[in-house]
Amino acid sequence: MATPAAVNPPEMASDIPGSVALPVAPMAATGQVRMAGAMPARGGKRRSGMDFDDEDGEGPSKFSRENHSEIERRRRNKMTQYITELSDMVPTCSALARKPDKLTILRMAVSHMKSMRGTGNKSTDGAYKPSFLTEQELKHLILEAADGFLFVVAAETGRVIYVSDSVTPVLNQPQSEWFGSTLYEQVHPDDVEKLREQLCTSENSMTGRILDLKTGTVKKEGQQSSMRMCMGSRRSFICRMRCGNAPLDHLPLNRITTMRKRFRNGLGPVKEGEAQYAVVHCTGYIKAWPPAGMTIPEEDADVGQGSKYCLVAIGRLQVTSSPVCMDMSGMSVPTEFLSRHNSDGIITFVDPRCISVIGYQPQDLLGKDILEFCHPEDQSHLRESFQQVVKLKGQVLSVMYRFRTKNREWLLIRTSSFTFQNPYSDEIEYVICTNTNVKQLQQQQAELEVHQRDGLSSYDLSQVPVPNLPAGVHEAGKSVEKADAIFSQERDPRFAEMFAGISASEKKMMSSASASGSQQIYSQGSPFPAGHSGKAFSSSVVHVPGVNDIQSSSSTGQNISQISRQLNQGQVAWTGSRPPFPGQPSKTQSSAFGIGSSHPYPADPSSYSPLSSPAASSPSGNAYPSLANRTPGFAESGQSGGQFQGRPSEVWSQWQSQHHGQQSGEQHSHQQPGQTEVFQDMLPMPGDPTQGTGNYNIEDFADLGMFPPFSE
């Protein structure tokens, strides 16, 4: 039996607002109707609830969501600001070309903090130190290499916490004078404020204009100032520190000590009663005090006075810009000094060498006109020179004038001056002068020349060591007893000792007539050396005495006369001073040797040649002329032809007929100014190809070194 709801389902469904009537099956329709009726009921309730929220609760919910977004935005902005400040405070981050990301900034900040606390490299701590060195030895080596001293001062108060014992050789102050004092007491009064700024770790009035090296622009310090003043930032400054005046005799006088003394005196001499200061370059870092993991005793707690930071630095003597006498002059006493003037001649700088040159201290000359020290008669000249050097603009101008020294004496000074121009504005900045004491400079130059002359005069030429040669062996291979017998400057006028050292093998080639040492060999200045001429000339052509020295034919006499005139222009003669030979005639003869009837030479020509003995040196044939028929062309008409034994006259006539044509045709073709060419003209005479090779006999030349024997 159907229920009333099921009797009219479409009608019931149509009564429900929002429902849709569908033609469905009865059973399905009943279920559909129930579902459809339930869903609108829920939807109506939800709408009513939403309507209530819109009316009553929509405002607070929207406000809470907006408030939450604003909080998150402000939080992100604050975090970005803090990370930006952290990036500025960490040196590794600020040194980057572009801004790093947040993670990189945090990582670098952690690394920087670890490095400051000393916990960043625990694994490698001490690995740099050699195993054989203790901590104290390593500290001394480091300080000695740095040539400085280590000191630690409190940042807030400047109290000295620690100073190394190397302060004693650097500043001549004992270590005890630094302990218990402040660093402000050790520096010059004018440098206290600069030191206070370097020790300060908080923001102060230092924030000013800085130069950006990357862009080249000048800008104000902003966040970089906090980075410069933060803990762990580097410090580097120059100040004047007080030096002790106690002599330190126990220190060794070495190069380092001399350099320290020179640098300490770089600021000039100290007046009596004033403290001496040295320029010290301090480099270090601001560190946390006390260090991490370190506790200080109670008695030392008041030293830091509750300080949180300290300066750990090394102080080293700074090389001063003032020139020092020993640096700029090698002399023991300087002769010049530098000065700088403005365009009006006012002295603005003087180097300390003026003390030794003119007697004034540098501070006595500063701010004064150079004309005040010039002689009245030279003032106009000096004034004109300064005006001229200003017009020259860079060119050097020298002037000499009289300068009044401190002891009221007039000193002749030479000043070489030139101007320095500003490269940007092309304006003259100042005038640089080099002032030289002329008299003292001349004295030093004279002393130097005397010293050089003394050094040359003490050099004995007679004691020059000779290279070690075999005993008694001459450079040409001949055996002599005294190496300098031939080349001696002081020699017997008749050259008696020239044949004293000849060996027995050479004596076989000499005749008995040449054994007398009192004979004159040749005239002085002869182009052919006397005696062993083959040894005197180290050329490839060997001079054979007796063949090359004396010729007797008229044709060869003319030839020799022409050669002699050519050789006399560039002849080789003895350079030593010898007394003139008695009876020496004037050189007006046509012969090269000037042997005439009035000459004191003996009539026997065999005394002139060691090869004149027919048994020892005459070859079989016409290789050598017999010299038997000498003509007046040789200027020896008073001699007979029978003096040369064993050389028939037909040999000479045959040689003359064969060689006269060739000699007359070639007498101008091979003549050279040198002596070697004469030998080349004469030596082919014995071995002319027209004579045939049969004229030579090797056995006849057994005693001559120029024809070594060989076995066929």
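Cβ coordinates come from backbone N, Cα and C, glycine included.
Here the original residues are kept at every noted site.
Taken from Swiss-Prot, the feature domain 'bHLH' applies to 63-116, supported by sequence analysis.
The domain 'PAS 1' annotation in Swiss-Prot covers 134-209. Broken down by DSSP into helix, strand and coil, the domain 'PAS 1' (134-209) contains 36 helix, 15 strand, 25 coil.
Annotation comment: Swiss-Prot describes 323-393 as domain 'PAS 2'.
Helix, strand and coil counts under DSSP for the domain 'PAC' (398-441) come to 4 helix, 29 strand, 11 coil. Positions annotated as domain 'PAC' by Swiss-Prot: 398-441.
Among the mutagenesis experiments that Swiss-Prot reports, LEU86 to Glu is described with the note: Compromises SIM1:ARNT2 heterodimer stability. Compromises NPAS4:ARNT2 heterodimer stability. LEU86 (mutagenesis position) is surrounded by 16 other CB atoms, counting those within 10 A of its CB over all protein chains shown.
Under the heading of mutagenesis, Swiss-Prot lists LEU106 to Glu and annotates it as follows: Compromises SIM1:ARNT2 heterodimer stability. Compromises NPAS4:ARNT2 heterodimer stability. Residues near LEU106 (mutagenesis position) in space but far in sequence (CB under 8 A, at least 6 apart, same chain), listed by position: ILE83, LEU86.
Annotation of the published mutagenesis LEU141 to Glu in Swiss-Prot: Compromises SIM1:ARNT2 heterodimer stability. Does not compromise NPAS4:ARNT2 heterodimer stability; the original residue is retained in the structure shown.
Taking Cβ-Cβ distances under 8 Å and a sequence gap of 6 or more within the same chain, ALA145 (mutagenesis position) has no neighbours at all. The mutagenesis experiment ALA145 to Asp is recorded by Swiss-Prot, whose note states: Compromises SIM1:ARNT2 heterodimer stability. Does not compromise NPAS4:ARNT2 heterodimer stability.
Listed in sequence order, the residues of the same chain lying 6 or more apart from ILE238 (mutagenesis position) and placing their CB within less than 8 Å of its CB are VAL279, VAL280, HIS281, CYS282, GLN318. Experimental mutagenesis at this site is recorded by Swiss-Prot as ILE238 to Asp, annotated: Compromises SIM1:ARNT2 heterodimer stability. Does not compromise NPAS4:ARNT2 heterodimer stability.
Through the fold, the domain 'PAC' (398-441) approaches residues 333, 335-343, 345, 348, 354, 357-360, 364, 373-375, 377-378, 381-382, 385-386, 389-390, 392 of its own chain, all at least 6 residues removed from its boundaries and within a Cβ separation under 8 Å. The residues of the domain 'bHLH' (63-116), classed with DSSP into helix (H, G, I), strand (E, B) and coil, number 46 helix, 0 strand, 8 coil.
The Cβ of LEU141 (mutagenesis position) has 12 neighbouring Cβ atoms from other residues within 10 Å, across all protein chains displayed. According to DSSP, the secondary structure content of the domain 'PAS 2' (323-393) in residues is 33 helix, 13 strand, 25 coil. The average pLDDT computed for the domain 'PAS 2' (323-393) is 83.
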